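**Q** Feature table excerpt (Swiss-Prot):
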- Arg42 to Ala: Fails to bind ssDNA (MUTAGEN)
- Arg70 to Ala: Fails to bind ssDNA (MUTAGEN)
- Trp75 to Ser: Fails to bind ssDNA (MUTAGEN)
Amino acid sequence: MRKVIIKENPSEEEIKELLDLAEKHGGVVTIFARCKVHYEGRAKSELGEGDRIIIIKPDGSFLIHQNKKREPVNWQPPGSKVTFKENSIISIRRRPYERLEVEIIEPYSLVVFLAEDYEELALTGSEAEMANLIFENPRVIEEGFKPIYREKPIRHGIVDVMGVDKDGNIVVLELKRRKADLHAVSQLKRYVDSLKEEYGENVRGILVAPSLTEGAKKLLEKEGLEFRKLEPPKKGNEKRSKQKTLDFFTP
């Protein structure tokens, strides 16, 4: 069987056949199409007609990209179930219940890639090393902090580190290896708001970086977020894991 199967302007029947083939053989599906998107879950949203890229992975991951920005405009996590019915691709997540439907108006192209990839990513770089340091010595954030997840997927992106504080509050850490700016604060706020929708108000957001701009500091104060100063550990400097943060800011 070919590694890559491409079908231009596929019919409804051809879309179903190729989706079934991809599911059977563990293929990655990429669809270029004009479509509408309907989401129902913790809230409801509608995305009007437009040209988009739809990606379906063997683990159930489902992503819809526009022609801008890095993040998908809509997505479902691994474990979701994908079906095709009456020219609509439907992805359902059971817990919590979320339903994402892509109504195909005009399919331009469908690609099935029978990819084989068994390697795991070996993370390197300052932010990954900052996360390692935090897991090795959570006190660099604060006494009683317990990190639980790293690179945790949520509705609006991927949280660098997520854990709980001594009072049982959820704590979201956004890590930056260089001076943090307004964008970093906005990103953290988006993650905190998303988790508050799911878990309630007991969610804290902490920006972790060597420093931050004056504008970022003001926005942190305005949004009720926090800052911890932490330098990225130098390679080979294992003693850094025992160093406690020098100062922190809590509005």
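Just so you know, glycine gets a Cβ as well, placed from its N, Cα and C.
None of the noted substitutions appears here; every position holds its original residue.
In terms of burial and nearby residues, how do these features look in this structure?
**A** Non-local contacts of Arg42 (mutagenesis position) by the CB criterion (under 8 A, 6+ apart in sequence, same chain) comprise Pro96, Glu98, Arg155, Glu197, Glu198. The DSSP secondary structure for Arg42 (mutagenesis position) is coil.
In the three-state DSSP reading, Arg70 (mutagenesis position) counts as coil. There are 6 other Cβ atoms within 10 Å of the Cβ belonging to Arg70 (mutagenesis position).
Same-chain residues at least 6 positions away in sequence with a Cβ under 8 Å from that of Trp75 (mutagenesis position) are, in sequence order, Ser61, Phe62, Leu63, Ile64, Leu100.
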